[in-house]
Amino acid sequence: MDPGQQPPPQPAPQGQGQPPSQPPQGQGPPSGPGQPAPAATQAAPQAPPAGHQIVHVRGDSETDLEALFNAVMNPKTANVPQTVPMRLRKLPDSFFKPPEPKSHSRQASTDAGTAGALTPQHVRAHSSPASLQLGAVSPGTLTPTGVVSGPAATPTAQHLRQSSFEIPDDVPLPAGWEMAKTSSGQRYFLNHIDQTTTWQDPRKAMLSQMNVTAPTSPPVQQNMMNSASGPLPDGWEQAMTQDGEIYYINHKNKTTSWLDPRLDPRFAMNQRISQSAPVKQPPPLAPQSPQGGVMGGSNSNQQQQMRLQQLQMEKERLRLKQQELLRQAMRNINPSTANSPKCQELALRSQLPTLEQDGGTQNPVSSPGMSQELRTMTTNSSDPFLNSGTYHSRDESTDSGLSMSSYSVPRTPDDFLNSVDEMDTGDTINQSTLPSQQNRFPDYLEAIPGTNVDLGTLEGDGMNIEGEELMPSLQEALSSDILNDMESVLAATKLDKESFLTWL
C-alpha cells in the first residue's frame, strides 16, 4: 500500500478526567469523536534480531549512475516505471465526487450531525484542492456518500465569510481549551472538558457565532449606538447590505464608502466648532431625530460661511473707502503748492502702504506733479502707460539683467518726474527759478545703484544739460527722510509694473 494513502489511525483511548498526552514522535494528536484525524507517517523499519546481519548486494555502480543520467537526459527512451492511476488506488468515492449544493443543509444529513470514529473524514487542509471548492464546505466534514457531518453543523443554512489567515496566539482560547504543537511545529488544540484533541481552532467557531448573532441584534439598540456617535454629515445616508454590513452613501458625490464619515477629522473639527457656538440646546430628555441633527449641523456650517463672506465684504469696503479718501486728499491739494517737498512726501508716503497691502494690484495714487492727462490715465487704468496712443510698453522679459523688476518702459514722459527735483539735495532753491528747471532730472535718482536712467531719452527741445550735471551727486548730503523712503521703495517685493518709478 502506498504510504501516502494509508487511512488515519484509530485514536488512542484516554482516561476520564485526564488531559490527553503529547502526541508521540512522528504521529499527530489523537482524534476524538466527530473530529478529523491527522495523517500518520510510515512506521520505521524494525531492527533485525540479535545476531543477524543484513547484507545488501549491489551490481555495478557505474551502470546504475548511467541509468539515472539517461533517465534525465533522454526522458523518452528511458524506462520510467508507470505510476498507479488514480482510479486504481484505494480512494473513497467522495474523492472523485464533488459535494452537492444541497448537502450543506441540515435536512440532507442522515446521521444527525454525528460520524463514526472509523469513517474516513476529509478536511480542507488534507484533501485534494481539485475535489473541494474553497468556501463550498463550512467547518463540517465529508463522508463517503458526500454528506456533511460533524459537530460544527449549524441549524441554519447561512454561509459566512471565512477568514483566510491564522488567528494570532495572543487571542485567548475558550474555557477548557489548550493549544499545543507537534514535533514538526503544527498546532493542535486540546479540549479538557471532552477529553478530545482537534486540528480546528475553536476561536474560529466563536467568531462565526458572533457574526451570526450580530445581525440579529434589536434595531432599537443599533439606533441608540448610531445616535450616540452623533448625526451623519449633510448629504450622507447610512444603509445596510443583505449580509448585515453597514455602509454609507454620499448623495453629493454619488459615491459609497465603508468608512464612517463621522470618523473624518475634518467633520470632527467642524462639529467641535458648531458645538462651541452659542446655540440654544434642546431639553436633555426630548428625543431628537437624526434628520433634525443633520439639519442643525448644516445650518451651523451655513452660518459660518455667511459670517466669513460678511467679513470679506467688510474688508473690501474698508479698502475701497481708504483709497477714495486718499484720492480726495490728493485732489484737494492746491496746484500752486503741489511742488512743495511736504506735498511730494505726503504723496510718496500715501502711495506705499496701499501698494504693499494690496500686493501691488491696485491703482497707484497719481502724483500731483503729473500732467492732467497722466493723472486721468493713472486713475482709470492699472498702468499709466497702457491704453494710450503716445506711450508704448515693452513686452514682458524674463531674461532682464535688472534685479528689481522684469518690466521696463523705453521712454519716460518729460513731465513725469519733474516734480521731485526739490527733493534731491538740501540746497536752497529759489522758487522763482523753478519754472526754468522743470525739465531738470533729479540728482538723487542718479545716486541710487541699479537705476541706470537713460538721460538721453529725457532731453527736450529746450533742454541744455551740462556735462557736470550728468555726474551722480554722491558728494551731496541727502536728507534722512528721502533715504528712508527710497529704501522702502527698493525693499518692496511687490512693486512691479504698477510701481510709480520706472526702471530702465
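Cβ atoms here come from the backbone N, Cα and C positions, even for glycine.
Features reported for this protein in Swiss-Prot:
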type	residues	note
MUTAGEN	Ser61 to Ala	In YAP-4SA; prevents phosphorylation by LATS1 and LATS2, promoting retention in the nucleus; when associated with A-109; A-127 and A-164. Prevents phosphorylation by PRPK4; when associated with A-109, A-164, A-397
MUTAGEN	Val80 to Ala	No change in interaction with TEAD4. Reduced interaction with TEAD4 and transforming ability; when associated with A-84 and A-85
MUTAGEN	Pro85 to Ala	Reduced interaction with TEAD4 and transforming ability; when associated with A-80 and A-84
MUTAGEN	Lys90 to Arg	Nearly abolished lactylation
MUTAGEN	Ser94 to Ala	Loss of interaction with TEAD1, TEAD2, TEAD3 and TEAD4. Loss of transcriptional coactivation activity towards TEAD1, TEAD2, TEAD3 and TEAD4 but no effect on its activity towards RUNX2 and ERBB4. Abolishes suppression of ciliogenesis
MUTAGEN	Phe96 to Ala	Loss of interaction with TEAD1
MUTAGEN	His122 to Leu or Tyr	Significantly decreased phosphorylation at S-127 and decreased interaction with YWHAB
MUTAGEN	His122 to Ala, Arg, Asn or Lys	Loss of phosphorylation by LATS1
MUTAGEN	Arg124 to Ala	Loss of phosphorylation by LATS1
MUTAGEN	Pro129 to Asp	No effect on phosphorylation but loss of interaction with YWHAB
DOMAIN	171-204	domain 'WW 1'
MUTAGEN	Pro202 to Ala	Loss of interaction with ERBB4, loss of transcriptional coactivation function toward CTF and reduced interaction with PRRG4; when associated with A-199
MUTAGEN	Ser217 to Ala	No effect on interaction with PRRG4
DOMAIN	230-263	domain 'WW 2'
MUTAGEN	Trp258 to Ala	Reduced interaction with PRRG4; when associated with A-261
MUTAGEN	Pro261 to Ala	Reduced interaction with PRRG4; when associated with A-258
How big is the Cα-to-Cα gap, in Å, between Phe96 (mutagenesis position) and Trp258 (mutagenesis position)?
42
Let me know the DSSP-derived helix, strand or coil state of Ser61 (mutagenesis position), please.
helix
For the domain 'WW 2' (230-263), the averaged pLDDT of the predicted model is 86
Within its own chain, what residues at least 6 apart in sequence put their Cβ under 8 Å from the Cβ of Pro202 (mutagenesis position), listed in sequence order?
Leu173, Pro174, Trp177, Phe189, Asn191
Can you tell which of the mutagenesis positions (Ser61, Ser94) has the fewest other C-beta atoms within 10 angstroms of its C-beta?
Ser61
Cα distance, Pro85 (mutagenesis position) to Ser94 (mutagenesis position), nearest Å?
17
Helix-strand-coil residue split for the domain 'WW 1' (171-204), DSSP-based:
3 helix, 13 strand, 18 coil
Three-state secondary structure of Ser94 (mutagenesis position) from DSSP?
helix
Rank aside, I only need the closest one: which of the mutagenesis positions Ser61, Trp258, Pro261 has its C-alpha nearest to that of Pro85 (mutagenesis position)?
Ser61
Can you tell me the CA-to-CA distance separating Ser61 (mutagenesis position) and Pro261 (mutagenesis position), as a whole number of Å?
76
List the Cα distance (Å, whole number) between Trp258 (mutagenesis position) and Lys90 (mutagenesis position).
50
Whole-number answer please: how many Å between the C-alpha atoms of Lys90 (mutagenesis position) and Pro261 (mutagenesis position)?
59
How many other Cβ atoms are found within 10 Å of the Cβ atom of Phe96 (mutagenesis position), counting all protein chains shown?
11
